[in-house]
Amino acid sequence: MAAAAAAAAAAGAAGGRGSGPGRRRHLVPGAGGEAGEGAPGGAGDYGNGLESEELEPEELLLEPEPEPEPEEEPPRPRAPPGAPGPGPGSGAPGNQEEEEESGLVEGDPGDGAIEDPELEAIKARVREMEEEAEKLKELQNEVEKQMNMSPPPGNAGPVIMSIEEKMEADARSIYVGNVDYGATAEELEAHFHGCGSVNRVTILCDKFSGHPKGFAYIEFSDKESVRTSLALDESLFRGRQIKVIPKRTNRPGISTTDRGFPRARYRARTTNYNSSRSRFYSGFNSRPRGRVYRGRARATSWYSPY
């Protein structure tokens, strides 16, 4: 009887259990077939069933069924930054969120990609500026070379003359002594203008102080003018009696003294008067030491004409 009651209780517990697992179901007297044979017998069977339930609880408790664990999805490969992503609605919402998060994480390299063209543009601009600076330096060097090679317009550069040319020019020149210190080349040219065409007037100056030395040289267009100008020897010029004699040529390597004045190095102020018949000589020596006058125009240059 006890075994039958325990089996009936187990079957009733399995069939009549509610929503909660392991819920006990008490036997009602007379409900079962075997227990309904009699009231006394049924009550006794019920009591024996309770005792069996209390003595053997392990048989009445049902073990809860284990819930199935969700299967983990394999990791999906990430698409490269430039590859087109899946369209809207093609994937699950979870996948879309993951893609959005990955896009946010991978957005930082995109900013660097945007900065790269700007950096390249800055580098290109710096290279252009360096090239322009190099071109400017080259132009400046070319201008300096041209200025050193050719004299500026308006100034007479030194012309190297041969000994024959110097002697020929000296044969058409005269020496004028006792010249007033305030005299100008234009005044001397006007004083000797009647003797012939004057190519150049040179007033010698001291190379340290720059003051006139008191004598000058006048170059004519031809030798005939030299002979005519000798007639003005001991004539008055600015209230002083001047001395007029033919000019002598300095020969290289020979130290000469002309009328008590050393003729080695000195500064000069020169005025050149060009005519259709005359030939212009910028100087007798190559070293510039003086102020040169071309015609009536006045320019500055340094050279030693005699």
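Here the Cβ of each residue, glycine as well, is placed from N, Cα and C on the backbone.
Copied from Swiss-Prot, the annotated features are:
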| type | residues | note |
| --- | --- | --- |
| DOMAIN | 172-249 | domain 'RRM' |
| MUTAGEN | Leu119 to Ala | Strong defects in the stimulation of PAPOLA |
| MUTAGEN | Glu120 to Ala | No defects in the stimulation of PAPOLA |
| MUTAGEN | Ile122 to Gln | Strong defects in the stimulation of PAPOLA |
| MUTAGEN | Lys123 to Ala | No defects in the stimulation of PAPOLA |
| MUTAGEN | Ala124 to Ser | Slight defects in the stimulation of PAPOLA |
| MUTAGEN | Val126 to Ser | No defects in the stimulation of PAPOLA |
| MUTAGEN | Met129 to Ala | Slight defects in the stimulation of PAPOLA |
| MUTAGEN | Leu136 to Ala or Ser | Inactivates PAPOLA |
| MUTAGEN | Tyr175 to Ala | At least 20% decrease in poly(A) binding; no change in nuclear targeting; distributed uniformly in the nucleoplasm; not detected in speckles. Same phenotypic effect; when associated with A-215 |
| MUTAGEN | Lys213 to Gln | No changes in poly(A) affinity |
| MUTAGEN | Phe215 to Ala | At least 20% decrease in poly(A); binding; no change in nuclear targeting, distributed uniformly in the nucleoplasm; not detected in speckles. Same phenotypic effect; when associated with A-175 |
Integer average pLDDT (0 to 100) for the domain 'RRM' (172-249): 89
Nearest of the mutagenesis positions (Met129, Leu136, Tyr175, Lys213, Phe215) to Ile122 (mutagenesis position), judged by Cα-Cα distance: Met129
Counts of helix, strand and coil residues, the domain 'RRM' (172-249), according to DSSP: 20 helix, 30 strand, 28 coil
Rounded Cα-Cα span from Lys123 (mutagenesis position) to Met129 (mutagenesis position), Å: 10
All-chain count of other Cβ atoms within 10 Å of Tyr175 (mutagenesis position): 19
